[in-house]
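> According to Swiss-Prot, the mutagenesis experiment THR28 to Leu carries this note: In TS7; temperature-sensitive. Among the sequence features in Swiss-Prot, the mutagenesis site ASP157 to Asn is noted as follows: In TS28; temperature-sensitive. One natural variant named in Swiss-Prot is TRP58 to Ser, and its note says In strain: ECOR 67. Under natural variants, Swiss-Prot gives GLY60 to Cys with this note: In strain: ECOR 13, ECOR 20, ECOR 26 and ECOR 70. In Swiss-Prot, a published natural variant is listed as GLY64 to Arg, annotated In strain: ECOR 50. Listed in Swiss-Prot as a natural variant, GLN135 to Lys is described as follows: In strain: ECOR 51, ECOR 52, ECOR 57, ECOR 59, ECOR 62 and ECOR 64. Here Swiss-Prot describes GLN153 to Arg as a natural variant; the accompanying note says: In strain: ECOR 67. For the natural variant ARG155 to Cys, the note given by Swiss-Prot reads: In strain: ECOR 35.
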Amino acid sequence: MSQPRPLLSPPETEEQLLAQAQQLSGYTLGELAALVGLVTPENLKRDKGWIGVLLEIWLGASAGSKPEQDFAALGVELKTIPVDSLGRPLETTFVCVAPLTGNSGVTWETSHVRHKLKRVLWIPVEGERSIPLAQRRVGSPLLWSPNEEEDRQLREDWEELMDMIVLGQVERITARHGEYLQIRPKAANAKALTEAIGARGERILTLPRGFYLKKNFTSALLARHFLIQ
């Protein structure tokens, strides 16, 4: 097969984006990195977002870490997902930072979570630690939007979690709350505190939180589309 080339500007259509992603399928991260002059780190301990950055280069992504989607003109978000040898997700998937203040009037329809999950390009990548990072292969991409049932499930979880935040119960939220969507602390160190609402309506300082998709949600999603048993 002819060697793929990175997109030098953002893709103009979903078809172009998907076609480019399909070209990467089967290549190792080391091969893709070498083709664009990147050095593959030994592991992801200090470079947690490295795989995402590499694929953004190949796919012509535009957003960086800005709040809009990675492919803003198309309204598509890129999510890499580490999978085991059976194609099952190995970890939860970060969606966006959870807003802990200023939430009056926010609805599911206008929420950042729904905005980020409206249209997602999922790219599975081999993630088992026994495989050296440079030798991990990129899998077949999937362009996905939540169906009615998935949207309902995510909405219910989001509403439950946001109610707890608004009612000053952020410190009581655990990873077990929510069936498919969870909230967890998201901070590189325990000193990075942010404002939130306390139990009596007062301002408190707490760790920043992030919304994550649980593995049971992404596992069912991948299994349904790739017919994994």
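Cβ coordinates come from backbone N, Cα and C, glycine included.
Original residues fill every noted site, and no substitution is shown.
Help me picture these features in the structure, burial and contacts included.
Counting every protein chain shown, the number of other Cβ atoms lying within 10 Å of the Cβ of THR28 (mutagenesis position) is 19.
There are 23 other CB atoms within 10 A of the CB of ASP157 (mutagenesis position), with all protein chains counted.
Annotation for TRP58 (variant position): same-chain Cβ neighbours under 8 Å, separated by at least 6 residues, are PRO4, PRO6, LEU7, GLN20, LEU24, LEU32, VAL36.
Around the Cβ of GLY60 (variant position), the number of neighbouring Cβ atoms within 10 Å comes to 18.
Within 10 Å of the C-beta atom of GLN135 (variant position) sit 12 other C-beta atoms, taking all shown protein chains into account. Reduced to three states, the DSSP call for GLN135 (variant position) is helix.
Residues near GLN153 (variant position) in space but far in sequence (CB under 8 A, at least 6 apart, same chain), listed by position: GLU179, TYR180, PHE217.
Taken residue by residue with DSSP, ARG155 (variant position) is part of a helix. The Cβ of ARG155 (variant position) has 18 other Cβ atoms within 10 Å, all protein chains considered.
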> Near GLN135 (variant position), meaning Cα within 10 Å, which of THR28, GLY60, ASP157 (recorded positions)?
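Of THR28, GLY60, ASP157, within range: THR28.
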> Do you know offhand how many angstrom separate ARG155 (variant position) and GLY60 (variant position) by C-alpha?
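Cα to Cα, ARG155 (variant position) and GLY60 (variant position) are separated by 31 Å.
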> So, in DSSP terms, is GLY60 (variant position) helix, strand, or coil?
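The three-state answer is coil.
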